[in-house]
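Enquirer: Below you'll find the structure I mean.
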Amino acid sequence: MEKRWLNSMLSKGELEYRCRLSKSINSLGPIESEGSIINNMNKNIPSHSDSYNSSYSTVDDLVGIRNFVSDDTFLVRDSNSSSYSIYLDIENQIFEIDNDPSFVSELESSFYSFRNSTYQNNISKNDDSHYDRYMYDTKYSWNNHINSCIDSYLRTQICIDSYILSGSHNYSDSYIYSYICGEGGNSSESESFSIRTSTHGNNLTITESSNDLDNDRTTNYSDFWVICENCHKFNYKRLFKSKMNICEECGYHLKMNSSDRIELLIDPGTWEPMDEDMVSVDPIEWDSEVDPIQWKSQVDPIEGDSEVDLIEGDSEEYKDSSYKDRISSSQIETGLPEAIQTGTGKLNGIPVAIGVMEFEFMGGSMGSVVGEKITRLIDYASNQFLPLILVCASGGARMQEGSLSLMQMAKISSALYDYKYQSNKKLFYVAILTSPTTGGVTASFAMLGDIIIAEPNAYIAFAGKRIIEETLKMEVPEGSQKTEPLFEKGLLDLIVPRNPLKDVVSELFQLHAFVPSNQNSIK
């Protein structure tokens, strides 16, 4: 029998004590059965002033606990080790249990059983120092008691893994009871609340709707949680960066911004950015069109795919905004002037030139400025005899710049040819492909590396699956545009997870006679 301990501070007046519960992993019955499970506790209850380790043989004392949860987000696990997300906001009347009917059904059954149990009728309340004789006198007090009952249920039926507290501790009407037991949830006679959860990318959103259509509220919890695109488990955002944006549950590599990638690859204090003052304009006067094209994504339509389309690409706000406005919006959102960061630094002491694309900036689309910055970086690396790294994360050529964006493919490829062959300097270019790498980027510099490295399960393609199927009227096998099958076909040299990536690239450089600068000075 596995025991799970729950320690919490309980207070009433100036008295403070700790209650400890043990729970069988196999029990998911009514809450009144918990008395038989607590089998290793002391029979005598010590005085509150003498000990903090008070033990109980009934659940009655536990029900008197007020304000256990008021505005919290919980990641919980039941006795079957199934994970659920529970959000409670009593002030705003929101209660959500992960959209799982079976779990809500279990909660409803146990709550009814608990409410009608003999514990309320047969146990003497006069002997309980924590019993409030006004608890059942009014409807409002009864609602408070219901909230306490549910609190007790949650404390005894689930194992709390992690939580976020907001500091509010005020109960209101028993909308939690209504949500669980279905009373009043859809009533037309009283105010009705419904809760919807939605996930897009890595964002968690909970929407509350009332009978008043103008009174919908949406709360975004992406500041706290990151949802894995593969297993849909929650990752705590505060610790996610230290995990290199890798899901702790399944090891899936989620998207990583350019600044974090620079921090991952470049030694601290050695990063020197280049050409930060270069920004895009509207070279073909895209916004002056009389009848502008309604765009679905910010990449060339031939390259578009559901995995590449931007999250904001479907919103009316972005459809109606101009190209310059979208650039300004991306600059504010990312803090970057363009969809790539270029510069120099040291990788394990080895001087390198590096460019890292930023997918959150208009889908990492390649326009004139992106092409110019990459070309200048290549020229600088050639003149300084530096190895070159380009980290690709792009939806392809930027359609708002028309043929000028397509020209960047030839421009960069030509610069790489001079860098690797024409100069006879035997320089070394490593291409690192991340998800997604598509379109014009795939058709140019992404596939021209001396060594081509890809992250696990990255989406790498020229035309997207949907476009191929609609154009050629043939089915594209699921997963055929991922890293692993491309590696098996010989299109990639290495598949390297983020954890050892820096050391792997460092060893490749040393094999090609690029050594740390301090060793070079000694020689």
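Backbone N, Cα and C define each Cβ position, glycine as well.
According to Swiss-Prot:
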- CYS228, CYS231, CYS247, CYS250: Zn(2+) binding site (BINDING)
- 224-523: domain 'CoA carboxyltransferase N-terminal' (DOMAIN)
- ASP71 to Tyr: In strain: cv. Baekmibaekdadagi (VARIANT)
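What does the local environment look like for each feature on the list?
Expert: In the three-state DSSP classification, CYS247 (Zn(2+) binding site) falls within coil.
Restricting the average to the domain 'CoA carboxyltransferase N-terminal' (224-523) gives a pLDDT of 87.
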Enquirer: Using a 10 Å radius around each Cβ and all protein chains in view, which of these binding-site residues has the most neighbours: CYS228, CYS231, CYS247, CYS250?
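Expert: Counting every other Cβ within 10 Å of each candidate, the maximum falls on CYS247.
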Enquirer: DSSP on CYS231 (Zn(2+) binding site), three-state: which is it?
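Expert: Reduced to three states, the DSSP call for CYS231 (Zn(2+) binding site) is coil.
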Enquirer: With an 8 Å cut-off on Cβ distance to the CYS228, CYS231, CYS247, CYS250 Cβ center, who else from the chain surrounds the Zn(2+) site?
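Expert: Apart from CYS228, CYS231, CYS247, CYS250, the close residues are GLU229, ASN230, HIS232, LYS233, ASN235, GLU248, GLU249, GLY251, TYR252.
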